Every structure is written in C-alpha cells, then in structure tokens.
Amino acid sequence: MAGHSNSMALFSFSLLWLCSGVLGTDTEERLVEHLLDPSRYNKLIRPATNGSELVTVQLMVSLAQLISVHEREQIMTTNVWLTQEWEDYRLTWKPEDFDNMKKVRLPSKHIWLPDVVLYNNADGMYEVSFYSNAVVSYDGSIFWLPPAIYKSACKIEVKHFPFDQQNCTMKFRSWTYDRTEIDLVLKSDVASLDDFTPSGEWDIIALPGRRNENPDDSTYVDITYDFIIRRKPLFYTINLIIPCVLITSLAILVFYLPSDCGEKMTLCISVLLALTVFLLLISKIVPPTSLDVPLVGKYLMFTMVLVTFSIVTSVCVLNVHHRSPTTHTMAPWVKVVFLEKLPTLLFLQQPRHRCARQRLRLRRRQREREGAGALFFREGPAADPCTCFVNPASVQGLAGAFRAEPTAAGPGRSVGPCSCGLREAVDGVRFIADHMRSEDDDQSVREDWKYVAMVIDRLFLWIFVFVCVFGTVGMFLQPLFQNYTATTFLHPDHSAPSSK
C-alpha cells in the first residue's frame, strides 16, 4: 500500500513538471508572438517615438584574441565581442501578464539593429561574423553581444623593429544613421580583457577607448579603440639579431687573419654576402615604406658599411704587405710611426727585440768586419795587377799557388803575386757575398713592410672592435629609452575626425 502511494506521488510530480514546462514554453511563445507581431512591430523602423528623438546605443569592445598583425600588408586581425545596448519601446511587456517572465531571447535578425560597422576595415567584411540572439528585458532594454573577426587597417611603425610598439585603431560608427538619429556612447573607457587569450607574439599594453566628435560637423560621432601592443622580440633576437652579431664578429677576425694565408678577401666577401641575405629577409617582413628604416635594417646597413670598410682596408694592408725595395721606398716617418710608436700603443712587441733572424744577421756582419783582410787585392799604380795580400794561416792548403813575401801590411801577413784563376775565384766569392748581403738587406726591408702591414691590421682591429661594440649597444639600447604611453600614439586628427 505504501509502495502504491509513492508511485502515485512520483507520477503526480512528473505530470506537474511536464505541465509547468509546457506552460513555460507556451508563455515564452506567446511573449515572442506578442513582441514580434507584424501589426505592432517593424524591424526596419528606428525605435523612436518621433523623428527628433535620439536612440542611444552603448558600445564596448571585448578582446578575445589578437590573431595576427601582418606588418607587410599592415593589417591587424582580431577576435572581438562587440557589446551593444539600446532601448526599444516597442519591445516592452508586463511581466505579470506572462508568468513574471522578465527576459526573453530573440533572433537578432528579427528586430531592429543599429548598423554599427568597423569603418577602417581592410578586407570588406564590415559587419559581425555571427548574428547571435539578443537578450530583451521587459522594460525594452536590449543587450546584444555578437562575436566578430575583424581585419582592420593598421599603420605599422617600423622605426624600432623588432623592438617596436604599435597603435592599431578600430573605429566603429553607424553606416547610415548620423548623430541626430543615433548617439553612440562609450560604455567603458577601456576594452575588456576578461576572456582574452594571450598572444605569443604581442603583449597588450593598453586598450583605451574614446568617443570622437567633429566640431565642424554636428552630425558626426564615432567610437574608437586604440590597441597599443608591444612586440615580443625573443623570436627575432634568436633568429635574426644574434646571427647578425656573430657574422659581424667574423668581420672583426679579418684583421686578425695573417696576410700570408690569402683568405682575407674571401672572408670579407663571404660576410658581406651573408649580411645581404639577412637584409633580403627583412625586406620580406617589414612593409615597403620610405618613411622609416627599421632598427634591424639600420644595424645591417651599419655592419655592411663596416664590412665594406674592412674590405678596403684589407686591400690596403695586402698592398703594404707585398711591397719590396724594388717597388717602394719606406719613408722615415713610416718607420717612426709604424715601427717605433704604434707597436707600443697597440701592445705589439717590436720585431728587433725578438727576431732571431735580425740577431743572426748582425752577428754575421760583425764577423765579416773582424775577418776582413784575410785575402784581399791591392790595387793602384804602384801595385802589381796580380798581387794580393795573404794571411798565411788561411792559405796553408794553397801551396804553390803564389809566393808570399813579408810585408808591412800587418803581423802574420805577406804579399805576393797570385794566379788569375785564384783572382777569379775571389771575385766570385766577393760577388756571392755582396749578393747575399743585398738579399739580406732586401729581406729586412720586406720584413719591415710586412710588420707595417701587421701594425695597420692591428690598428684597424681595435678601431673595428670599438665601433662595432659601441654601435651595436647604441642602436639596440635606443628603443629601451623610449617612453611609450597611450597618449603617445593618439594622433592629432582623432579629436576632430573628418565627416564620412
């Protein structure tokens, strides 16, 4: 008996719930038919009691996602929710007549909508992407939140790329109604970020909104939002800037590379070609504008100028390196400046302090001076044309070649006639000795020219290092001192836009 009672109670509750659902559905259906009755409602008519009454539309943008910013095409793609609120006196009812129902959702295409569009659209899609339902309250207030994917025109400032900050505006205005019929009001001073999905390329700095009027045209009004965004430079730093800096450092090594290896010009040209490739990559990213040059483009041009300068200096250094006494004479000031003064300033050890070849050459010349007279000819009108002074100790193995006689030329020396064959041999030895001394002197001059080239290389090495370091730091620190604020990007013409 108790089970039968429980079953009856459950059946009664289910029946009551179904009846209430049917009644609720019937109530909402009656309300929708009442509101959208063609005899009392026309969606083509502006909701105003007379022609002079204004319809106030409150507008607010909620940013859901910053999809992309195409620098070359200068287009910003965003996913936004465009909140619009207004009142329609024709869509009112008494809640007590409809089971205290105070809100109802109506298809937006069946009611009057303010034709608010994005004025600075860049792809022809001026309206929203999806016409969602509108929430209508019993007092006639309407809340409409359609989502939209907009592609708006955005003037890209490339001056500090890739450490740049952009201001992309979105201007909303009624397409057919002017200010005498629809008054656009800014619901919030900033766009909402409650449902924003962070971007991997841009940081949102500020999203201020403002209502613009034109003093010269009383019928003009629009709502403008400034999307102030800053680029995240990590991607371009890793893939563009650091490789450029490393390639530039290779250009520094050109001055440290010995001139004898013959690869100076090859390295310079290779670095120049690599920088040219990076410059071509940048030209495909930034917009083709002549108003500003991007920061990374300036840096590449700076390094290309330095590399070109290194090519010119390398040519000059190679020219100096391969000079010889037969083609050039070293001026005294060159010896003073490049062989005595600059090596000390550039932390180079002077070659005469460390060159073993120079020390050996000096010792050999000293021995030649000490051994002079071991075998020499005496010439003059009183001398026999085939007479020579002889050191007996040095010609013990030449017995019979001549007859020595004591002479006053010095102790241990004698004089006597010698054969013509011996004289030819002595002349040959003298020629060889003179030739070797001449070659040794020429080699000394060539080594001096090589050392001058090395000093010039080291001088330009330090100059190149300082210019590269200070130039790089000066260029890339410049954007860090820029004070970006919301007012920085507000253009003067925003306070008085032209009439459309």
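Placed from the backbone N, Cα and C atoms, the Cβ positions cover glycine too.
As recorded in Swiss-Prot:
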- Thr83 to Lys: 20-fold increase in affinity to the conotoxin BuIA (37-fold decrease in K(off)); 2-fold decrease in affinity to the conotoxin MII (no change in K(off), but 2-fold decrease in K(on)) (MUTAGEN)
- Thr83 to Asp: 9-fold increase in affinity to the conotoxin BuIA (15-fold decrease in K(off)) (MUTAGEN)
- Thr83 to Val: 3-fold increase in affinity to the conotoxin BuIA (2-fold decrease in K(off)) (MUTAGEN)
- Thr83 to Ser: 19-fold increase in affinity to the conotoxin BuIA (7-fold decrease in K(off)) (MUTAGEN)
- Thr83 to Gly: 12-fold increase in affinity to the conotoxin BuIA (11-fold decrease in K(off)) (MUTAGEN)
- Leu118 to Gln: 40-fold, 165-fold, and 300-fold decrease in inhibition of alpha-3-beta-2(L118Q) nAChR by alpha-conotoxins PnIA, GID and MII, respectively (MUTAGEN)
- Val135 to Gly: No change in inhibition of alpha-3-beta-2(V135G) nAChR by alpha-conotoxins GID and MII. 4.4-fold decrease in inhibition of alpha-3-beta-2(V135G) nAChR by alpha-conotoxins PnIA (MUTAGEN)
- Val135 to Ile: 8.3-fold decrease in affinity to the conotoxin BuIA (4-fold increase in K(off) and a 2-fold decrease in K(on)) (MUTAGEN)
- Val135 to Ala: Very small decrease or no change in inhibition of alpha-3-beta-2(V135A) nAChR by alpha-conotoxins PnIA, GID and MII (MUTAGEN)
- Phe143 to Ala: No change in inhibition of alpha-3-beta-2(F143A) nAChR by alpha-conotoxins PnIA, GID and MII. 12-fold and 6.6-fold increase in inhibition of alpha-4-beta-2(F143A) nAChR by alpha-conotoxins GID and MII, respectively, but no change in inhibition of the same receptor by alpha-conotoxin PnIA (MUTAGEN)
- Phe143 to Gln: 6.6-fold increase in affinity to the conotoxin BuIA (7-fold decrease in K(off)) (MUTAGEN)
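Using a 10 Å Cα-Cα cut-off around Val135 (mutagenesis position), the mutagenesis positions Thr83, Leu118, Phe143 reduce to Phe143.
Counting only same-chain residues six or more apart in sequence, the Cβ atoms lying under 8 angstroms from the Cβ of Phe143 (mutagenesis position) belong to Thr83, Gln84, Glu85, Ala134, Val135, Ser137. Per-site Cβ counts within 10 Å over the mutagenesis positions Leu118, Val135 peak at Leu118. Mapped onto three states, the DSSP output places Phe143 (mutagenesis position) in strand. Summarising the environment of Thr83 (mutagenesis position), the number of other Cβ atoms within 10 Å of its Cβ, over all protein chains shown, is 17.
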